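Participant: Dumping what Swiss-Prot says about this protein:
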- Thr13, Glu32, Arg33, Leu44, Gln99, Val123, Thr160, Asp288, Leu301, Asn302: FAD binding site (BINDING)
- His47 to Ala: Decrease of the ratio between oxytetracycline and tetracycline (MUTAGEN)
- Phe215 to Ile: Dramatic change in the product ratio, in which the amount of tetracycline exceeds that of oxytetracycline (MUTAGEN)
Amino acid sequence: MRYDVVIAGAGPTGLMLACELRLAGARTLVLERLAEPVDFSKALGVHARTVELLDMRGLGEGFQAEAPKLRGGNFASLGVPLDFSSFDTRHPYALFVPQVRTEELLTGRALELGAELRRGHAVTALEQDADGVTVSVTGPEGPYEVECAYLVGCDGGGSTVRKLLGIDFPGQDPHMFAVIADARFREELPHGEGMGPMRPYGVMRHDLRAWFAAFPLEPDVYRATVAFFDRPYADRRAPVTEEDVRAALTEVAGSDFGMHDVRWLSRLTDTSRQAERYRDGRVLLAGDACHIHLPAGGQGLNLGFQDAVNLGWKLGATIAGTAPPELLDTYEAERRPIAAGVLRNTRAQAVLIDPDPRYEGLRELMIELLHVPETNRYLAGLISALDVRYPMAGEHPLLGRRVPDLPLVTEDGTRQLSTYFHAARGVLLTLGCDQPLADEAAAWKDRVDLVAAEGVADPGSAVDGLTALLVRPDGYICWTAAPETGTDGLTDALRTWFGPPAM
């Protein structure tokens, strides 16, 4: 069987991409080198923009049902929470969702939609030509080949797909070296000088340029991190042992606090790298395969998730033959600058969490700035991805920005705009008047849904004064209309983002 898309990697990025591709009708195979799902969670939360995207695909309730809401974001553990409440969002918070649970929910959805998932199958080689990609795979029963139109590497920072393509992964080497343990502790952890509200337990050692910080994962289980700066690991390839963590705790905090029942051990650095390019012909990269960074502010999983939602509808339309020729190129053009921005802000945070006394003045100044509403909002927009704006033709300030989840007044009552995106199609939203827009957009009705609303239930929304919006499947506004503009530019926007009209 020839697949439309093969995805290497069944982490959150690969699984969400599989869901998006199946909604577009693409025959999708996910290959995961690990034989079983992992039982530990590197990432622990989803930010506001990711929650919005989950709502748009009908997945929001599953994530929110059991997840605590974190109302304040975190920047460099400086103790001043980021305020999400100033954004026009129904979700001014992050959700505390362990990555294990995120992957469970996304796996279930991908399989329900018809994606095929093979665990214990590793990509080992690839060859591509103008017609497709041949992927060499090693599975439990030996090597075999898979044919597909496109291959997407969602296989992490050490991406095999990226290496097979020979794509450079330039960036900055680490100066922070940490060990992590998810464990129980018999002794009370020190409250002292922690790392802000998200890490209420901790010890800062300016003399050692080191710190210990911990936060609860569940009752009596904590994630403990001990970080040293400019003190490289003796052997970075060696697995972390309990003794490594005990020794680090004792050196920095004076005790290992009776650490026991260890669930997970790992290393952490502030290495930051970005792939030189995200695409080579019919092979693309997404998620950690094209960017890695210090996991400060919980941005990594969310960055990859949003890569998947940006890429999925574009690749699906390309496979369906409805996409304009340049559409797939906009994936890298839009997402690469966003990832570069995340690398910049995490590099800045890496300096701010370094306890070197030389940086104390910088930390104090940054704390003052975080109390300035405009600065706080700017950083909250970065961390949550609520303030992303893609390059878009036109002058209206909403172009290229996410559409808020508006409560629409319809003939059937009030309904949230997000519910119209469950099928991952474009939406032409009219507010009070749908003619002649419906006629002009009729030739795209196989790709774009017309949603006619009488208006918005909440006064003072971001769309006040507009009569219509064209919104891409990923929730970003690509055309607006006001009474004075009429339908000017609608056909051009439809062609740009959804291809030529149906015959």
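Even glycines carry a Cβ here, placed using N, Cα and C.
Keep in mind that this structure shows the original residues, not the substituted ones.
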Participant: When a 10 Å sphere is centred on the Cβ of Gln99 (FAD binding site), how many other Cβ atoms does it contain?
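Facilitator: Excluding its own Cβ, the number within 10 Å is 19.
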Participant: If I take the Cα of His47 (mutagenesis position) as reference, which of the recorded positions Gln99, Phe215, Leu301 has the closest Cα?
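Facilitator: Nearest by Cα distance to His47 (mutagenesis position): Leu301.
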Participant: In Å, how long is the longest CA to CA span across Thr13, Glu32, Arg33, Leu44, Gln99, Val123, Thr160, Asp288, Leu301, Asn302, which the record gives as the FAD binders?
Facilitator: 28
Participant: Nearest of the binding-site residues to Phe215 (mutagenesis position) by CA-CA distance, picking from Thr13, Arg33, Gln99, Thr160, Leu301?
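Facilitator: Nearest listed residue in space: Gln99.
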